[in-house]
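Notes to accompany the following structure.
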Amino acid sequence: MSESLSWMQTGDTLALSGELDQDVLLPLWEMREEAVKGITCIDLSRVSRVDTGGLALLLHLIDLAKKQGNNVTLQGVNDKVYTLAKLYNLPADVLPR
């Protein structure tokens, strides 16, 4: 069973906690535009697992923030996230470092 996903915006940082798993993404997906408003950093240090659905949502959050005029960095990213992106042949710069 998947752990829940929670998020909190503190200043310009969106901190995610739990699993970025397809089974628990819907609440964040529904709040995505509000969740990224004004953010320049997405903190994944409390994320325990990311699947392909979670990676897709993460990429979408980054894109939404960029469309709002913000450059986004990632913090606390597990190397497995970058490996997953590489396995799907995503461009190296799709996930900011």
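Quick reminder: no glycine exception, Cβ is built from N, Cα and C everywhere.
None of the substitutions listed is reflected here, since the structure keeps the original residues.
If you average pLDDT over the domain 'STAS' (1-97) in this model, you get 94. What Swiss-Prot records for 1-97 is domain 'STAS'.
Within its own chain, Thr52 (mutagenesis position) has Gln22, Leu84, Tyr88 as residues 6 or more apart in sequence whose C-beta sits under 8 angstroms from its own. Annotation of the published mutagenesis Thr52 to Ala in Swiss-Prot: Does not affect the assembly of the MlaFEB complex, but abolishes ATPase activity; the original residue is retained in the structure shown.
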